[in-house]
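Structure record follows, encoded as structure tokens.
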Amino acid sequence: MAAASGYTDLREKLKSMTSRDNYKAGSREAAAAAAAAVAAAAAAAAAAEPYPVSGAKRKYQEDSDPERSDYEEQQLQKEEEARKVKSGIRQMRLFSQDECAKIEARIDEVVSRAEKGLYNEHTVDRAPLRNKYFFGEGYTYGAQLQKRGPGQERLYPPGDVDEIPEWVHQLVIQKLVEHRVIPEGFVNSAVINDYQPGGCIVSHVDPIHIFERPIVSVSFFSDSALCFGCKFQFKPIRVSEPVLSLPVRRGSVTVLSGYAADEITHCIRPQDIKERRAVIILRKTRLDAPRLETKSLSSSVLPPSYASDRLSGNNRDPALKPKRSHRKADPDAAHRPRILEMDKEENRRSVLLPTHRRRGSFSSENYWRKSYESSEDCSEAAGSPARKVKMRRH
């Protein structure tokens, strides 16, 4: 059988079969090595060029990189500014619930006395959903000035506002001195801001030429938030996202200095006043702060020394225009920007329009109606016949 198959010996047949198996195994190993080499080359090519086939994907990635870097840069800038703001803020919880209740009862007494007219004229400043009560020192701001803008604020003459109530010294200032928040004798100006739900105050910086730093405030009645770096837009009212929103709890003390007090604005947003809230602001006026020296600014007859009294240092004090609102606010008043405190549109109109057209005195519609009626009365009294006036359309 071995001879028929061409092999003379069975050992020769086995030997020939072994060599063939070795050849097949060697072929498989070579193929595997070749496949591994191809895979390695493909991986190297992929690492050198992430998208070797589709150029559109690579182009999209290149285009999106600058956008992502700009966004990241803006976020870094915002975080850096927020860090600067935080560096100028100190907060502490000093007043217990019982102490808050005592102080809040005193604030209610201030409101009651103001409603009875027991304070000086410049002590009380009313606005829809927000009343301010100045003690010790008061100053002009916002629509009260003929020339508006930073640096135009002036202190009232001494005695034009009431003295700081004794309870503010005993219940508030003394506790701050004991905890070394402020030094003894630092405070000579106390302002109580009383907010109703939806009330607000637009972004501002406390006048640097009027007040020393730090600025100390104590919150009562409810929790709220103090926002930094917001931009207000009116009609309809909108408020941009703040650089930093600082929670302000009932009974907490907030101290502003440095960047937080001088380099960025702060505000109270309408959405952050959900319940009645009051804040007592304690400050010290600068020795060189400009001051109004005359006590009868609205009088038509002025003393001969008025011109010299108007001067405070090298600054001439602008005439005051009393523009206070005594209207009671309805619940929707916060959404009517025309009556908000320091309304920019109102300020612009009062500067551009002539005196008889300004809304602070009376509406233009009522003015022209009254003028027309008075002219008719005069013509009838004089006995002159009525004239027909042809109105020209423009």
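Glycine is treated like the rest: Cβ placed from N, Cα and C.
As recorded in Swiss-Prot:
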type     : residues                               : note
MUTAGEN  : Ser87 to Ala                           : Decreased phosphorylation and subsequent sumoylation
MUTAGEN  : Lys116 to Arg                          : Does not affect sumoylation
MUTAGEN  : Thr123 to Ala                          : Does not affect interaction with RBM3
MUTAGEN  : Arg130 to Ala                          : Abolishes catalytic activity
MUTAGEN  : Lys132 to Ala                          : No effect on catalytic activity with N(6)-methyladenosine in single-stranded DNA. Strongly reduced interaction with RBM33, leading to decreased RNA demethylase activity
ACT_SITE : Tyr139                                 : active site
MUTAGEN  : Lys147 to Arg                          : Does not affect ubiquitination
MUTAGEN  : Gly151 to Ala                          : Does not affect interaction with RBM3
MUTAGEN  : Glu153 to Ala                          : No effect on catalytic activity. Strongly reduced interaction with RBM33, leading to decreased RNA demethylase activity
BINDING  : Asn193, Tyr195, His204, His266, Arg277 : 2-oxoglutarate binding site
MUTAGEN  : Tyr195 to Ala                          : Abolishes catalytic activity
BINDING  : His204, Asp206, His266                 : Fe cation binding site
MUTAGEN  : Lys235 to Arg                          : Abolished acetylation by KAT8; inhibiting RNA demethylase activity
MUTAGEN  : Lys235 to Gln                          : Mimics acetylation; promoting RNA demethylase activity
MUTAGEN  : Thr265 to Ala                          : Strongly reduced interaction with RBM33, leading to decreased RNA demethylase activity
MUTAGEN  : His266 to Ala                          : Impaired catalytic activity
MUTAGEN  : Arg277 to Ala                          : Abolishes catalytic activity; when associated with A-283
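Residues Asn193, Tyr195, His204, His266, Arg277 are listed as the 2-oxoglutarate binders, and the farthest two of them sit 19 Å apart at their Cα atoms. Looking only at Cα atoms, Lys235 (mutagenesis position) sits nearest to His204 among the recorded positions Tyr139, Asn193, His204, Asp206. Neighbours of Tyr195 (mutagenesis position), defined as other CB atoms within 10 A of its CB across all chains, total 23. Distance between Cα atoms for Gly151 (mutagenesis position) and Thr123 (mutagenesis position): 22 Å, as a whole number. Cβ neighbour count within 10 Å across all protein chains ranks His266 highest among the recorded positions Lys116, Lys132, His204, Lys235, His266. Among the recorded positions Thr123, Tyr139, Glu153, Tyr195, the residue whose Cα lies closest in space to that of Arg130 (mutagenesis position) is Tyr195. Cα of Thr265 (mutagenesis position) to Cα of His204 (2-oxoglutarate binding site): a span of 5 Å.
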